[in-house]
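Visitor: Okay, so Swiss-Prot annotates it like this:
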ACT_SITE  Cys85  active site, glycyl thioester intermediate
DOMAIN    1-147  domain 'UBC core'
MUTAGEN   Cys85 to Ala  Catalytically inactive. Loss of ability to promote FBXW2-mediated GCM1 ubiquitination. Inhibition of TNF-alpha-induced degradation of NFKBIA
MUTAGEN   Trp93 to Ala  Abolishes histone H3 ubiquitination and decreases interaction with PHF7
MUTAGEN   Glu122 to Lys  Abolishes histone H3 ubiquitination
MUTAGEN   Lys144 to Glu  Abolishes histone H3 ubiquitination
Amino acid sequence: MALKRIHKELNDLARDPPAQCSAGPVGDDMFHWQATIMGPNDSPYQGGVFFLTIHFPTDYPFKPPKVAFTTRIYHPNINSNGSICLDILRSQWSPALTISKVLLSICSLLCDPNPDDPLVPEIARIYKTDREKYNRIAREWTQKYAM
């Protein structure tokens with residue numbers, strides 16, 4: 001079941017790739033993918049290329065995939081291990097969601113962080129109190145790690 005669904009998503013991605021994103025299996029292992037997200041233009045991540053790993057559980061799509069950044073990023077909802085705080089990867093997961101939709105949600109999280117549900121409270125505090133400083137540091141990290 002999982003493998004069939006993963007193959008279908010791979011075909012859908014090839015036919016209709018989401019804007020600014022790409023994803024596909026690493027080698028022959030269909031349960032382990034690598035994804036790429038281009039830093040959105042209207043964000044301090046503009047110009048960056050961010051890599052993520054995707055691990056599908058054997059009971060996919062009934063359980064969410066594990067998605068994590070491998071490129072370092074300065075963001076209140078993404079910690080230094082690359083873990084992403086995003087409701088659809090946890091409690092709000094639904095089998096109707098696809099990797100394409102997950103990647104688009106991560107893209108929109110880059111444009112619009114959620115400082116009220118942070119993984120990194122210190123970055124959330126800076127985002128809320130000094131947006132200029134947040135944008136500057138996020139741009140610096142993007143230049144340092146994602147270009």
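Start at 1 and count along the chain as shown; that gives each residue its number.
Cβ atoms here come from the backbone N, Cα and C positions, even for glycine.
Modelled residues match the original; the substitutions are not represented.
So where do these features actually land, and what's packed around them?
Guide: Mapped onto three states, the DSSP output places Cys85 (mutagenesis position) in coil.
When DSSP labels each residue, the domain 'UBC core' (1-147) comes out as 54 helix, 31 strand, 62 coil, counted as helix, strand and coil in that order.
Its Cβ taken as reference, Cys85 (mutagenesis position) is surrounded by 18 other Cβ atoms within 10 Å in the chains shown.
In this view, Trp93 (mutagenesis position) is surrounded by 17 other Cβ atoms within 10 Å of its Cβ, with every protein chain counted.
In sequence order, the list of same-chain residues 6 or more apart from Glu122 (mutagenesis position) whose Cβ falls under 8 Å from its Cβ is empty.
Around Lys144 (mutagenesis position), the C-beta neighbours below 8 angstroms that are at least 6 residues distant in the chain are Arg72.
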Visitor: Just the number: how many Å between the Cα atoms of Cys85 (mutagenesis position) and Trp93 (mutagenesis position)?
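Guide: Cys85 (mutagenesis position) to Trp93 (mutagenesis position), Cα-Cα distance: 13 Å.
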